[in-house]
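Positions annotated as [2Fe-2S] cluster binding site by Swiss-Prot: Cys68, Cys71, Cys102, Cys105. Record note (Swiss-Prot), mutagenesis Cys71 to Ala: Loss of ion and sulfide binding, increased protein instability, partial increase in mitochondrial DNA copy number, retains DNA binding; when associated with A-68. The unchanged residue is displayed. The annotation that Swiss-Prot gives for the mutagenesis experiment Phe267 to Ala reads: No increase in mitochondrial DNA copy number. Quoted from Swiss-Prot, the note on the mutagenesis of Ala326 to Thr is: No effect on mitochondrial transcription. Here Swiss-Prot flags 351-602 as domain 'SF4 helicase'. What Swiss-Prot records for Gly382, Pro383, Thr384, Gly385, Ser386, Gly387, Lys388, Thr389 is ATP binding site, and it gives sequence analysis as the kind of evidence. Annotation of the mutagenesis experiment Lys388 to Ala in Swiss-Prot: In vitro, loss of hexamer formation. Loss of mitochondrial transcription. In vivo, results in significant decrease in complex IV activity, increase in apoptosis and a decrease in cell proliferation.
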Amino acid sequence: MRRAGLIKPLLRINNEKQRVWRKNYATQVVSGLEECSLDPKEYVDFKRQLRQLNLPHKDGHTCLQLECRLCDRNRQPVTNAQKGTDHGLLAYVNKRTGAFICPNCDVKTSLTSALLSYQLPKPVGYKQPLQRQPVYESRFPHLAVVTPEACAALGIKGLKEDQLNAIGAQWEPQQQLLHFKLRNAAQVEVGEKVLYLGDRREEIFQSSSSSGLLIHGAMNKTKAVLVSNLIDFIVLATQNIETHCVVCLPYELKTLPQECLPALERFKELIFWLHYDASHSWDAARAFALKLDERRCLLIRPTETEPAPHLALRRRLNLRHILAKATPVQHKAITTFGAMRNDILSELQNIEKVNGVKWKRFPVLNKLLKGHRRGELTILTGPTGSGKTTFMSEYSLDLAMQGVNTLWGSFEIRNTRLAATLLRQYVGYPLDDRLHEFNHWAAEFERLPLYFMTFHGQQPLKPVLEAIEHASYVHDVMHVIIDNLQFMMGVSTFRGDKFFEQDSIIAAFRSFATKHNVHVTLVMHPRKERQEDELTTSSVFGTAKATQEADNVLIIQDKRLTSVRGKKYLQIAKNRYSGDLGIMPLEFDKDGLSYSTQIQNAKRKREKTPSEN
């Protein structure tokens, strides 16, 4: 199977498509694992090898569990007391990516490399992967037991300091924060998560190669409640819920690294009870459920009577009754209004979040499209040279700055040029004459959740779909941009009608957007029209299927070359969500490569202020 790669913006471009680089977030996980798509044949061969060696293994919800042959501890005899109880002796193989992870010896390698260690005799030239005992050094050396004053500062009614100490909380008096340890599936400490009592801000610190979870509850429990922040974790963990463990996600609703999945394998039921504090996080539970196996996942939709745990406690609602009302994420083929009633009420009470992420640079789009929503298909078209890529760069940058994980597939221009355009739009002016500022802005820009496919030029559909499916699973990508669709035609084994081929490609992206709940934006060229004629939905190249499948159709109209007073504007020609159609004027700022009137007005204000003084 051909593996697809992603690059780290502005820092490294890898031309070998088999490599994948994970972006380094501020306060987000930095994975040392070489991530790749799993070849099903490798996985089948690996399981066959285990059967031939009579090695016990178990197919879990997301991982294959087996004895680690790379771990030094496993070369020593295992006592009867350890059998079946010591999770540190287990290794995990992710069934989607093929990542081989041992949380005990911190070995992370590909399935191909791990397969060699299970072969007898060992192949010639075989080298044992480097093992290192995960050791995490805390950034907070002055930790103490929680004091009554610290407990009172949380503002949770009825909470005692003894309860906080019992769930593993520690107090850092100098910075006025509560501290919790994060552990992996082997119960090894790999990081820490802290809550500043002053502004209720949370921060996470992890070791460079691991990612852990905060779990409270007995090891024999098979049900768990997943929450997104420490306040909700404290509320539920101190309520003595006998049937469920309480799990705090490490990165709130931004991403769920695959290194966290082994620690959740033992649970047969997972209930998402999340606090949705931003529009882009509204569908996070469904996205995480796809990664964790939908069949074991349930969901508590936020309503006035079923809010987040800390809000429910403040309103004196019965937490156990709310927990009992959790509904399956995966619905049956046929349902009733009664089954959907709570979902509908939740959407009506949270309509702004349901509308999607609002653009800050393009307020007109907010009025017409209402927001950027996951699971939709958008088509952007316009004449050659009209600025489709430049506009889409700023359009996607606006969303990425608000936490929308974005994957760019630029087949027309190289990633270095695209990344340079995005950086210039981010800064607002060119950096070629201010090179001393580059490191500062590059470091700021690198914090954005942006990923790039390393494909360039014509590409067949299969490896591109493999790449975006991998990105949606590993990096929790919410927005995929393909620029442009015509570069994916004419290179497949299909030798039929080109319009039928394009329809097949569009159908594949439509299916992907719906199945994986990811917004897909396709940049397409229009068919050749007379310059004086306006483009319409029927001007999109190919058959009518493209615009029929799309939820949104955006057309850049450029009349500057055909009329003295001609203008350039973006036309919303189709809007399936709200039905509102209209236009947005496009005025281009060359310095910042920006079409945003907000940015341009701010720039004029800055230029005007010194002259007035």
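The first residue you see is number 1, and the count goes up from there.
Note: Cβ is positioned from N, Cα and C throughout, glycine not excepted.
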Quick note, Lys388 (mutagenesis position) and Cys68 ([2Fe-2S] cluster binding site): C-alpha atoms separated, nearest Å, by 51
Measuring CA to CA, name the entry from the binding-site residues Cys68, Thr384, Thr389 that ends up nearest Ala326 (mutagenesis position).
Cys68
Nearest recorded site to Thr389 (ATP binding site) by CA-CA distance, among recorded positions Cys68, Cys102, Phe267
Cys102
On the 0 to 100 scale, where does the mean pLDDT of the domain 'SF4 helicase' (351-602) fall?
90
Which binding-site residues are spatial neighbours of Cys71 (mutagenesis position) here, meaning Cα within 10 Å, out of Cys102, Cys105, Gly382, Gly385, Ser386, Gly387?
Cys102, Cys105
Taking the centroid of the Cβ atoms of Gly382, Pro383, Thr384, Gly385, Ser386, Gly387, Lys388, Thr389 as the ATP site, which other residues of that chain lie with their Cβ within 8 Å of it, listed in sequence order?
Ile556, Asp558
Tell me which residues of the chain lie with their Cβ under 8 angstroms from that of Phe267 (mutagenesis position), as long as they are six or more apart in sequence?
Lys221, Thr222, Lys223, Ala224, Cys245, Arg296
DSSP three-state assignment for Lys388 (mutagenesis position)
helix
Compare the Cα of Cys102 ([2Fe-2S] cluster binding site) against each of the binding-site residues Gly382, Thr384, Gly385, Ser386, Gly387 and report the nearest.
Gly387
Sorted by position, what residues of the same chain at least six away from Gly387 (ATP binding site) have a C-beta under 8 A from it?
Ile556, Lys568, Leu586, Phe588, Tyr595
Lowest local Cβ density among Cys71, Cys102, which the record lists as recorded positions, within 10 Å
Cys71
Sparsest-packed among the binding-site residues, when each Cβ's other Cβ atoms within 10 Å are tallied, from Thr384, Thr389
Thr384
Cys68 ([2Fe-2S] cluster binding site) versus Gly385 (ATP binding site) - Cα distance in angstrom
56
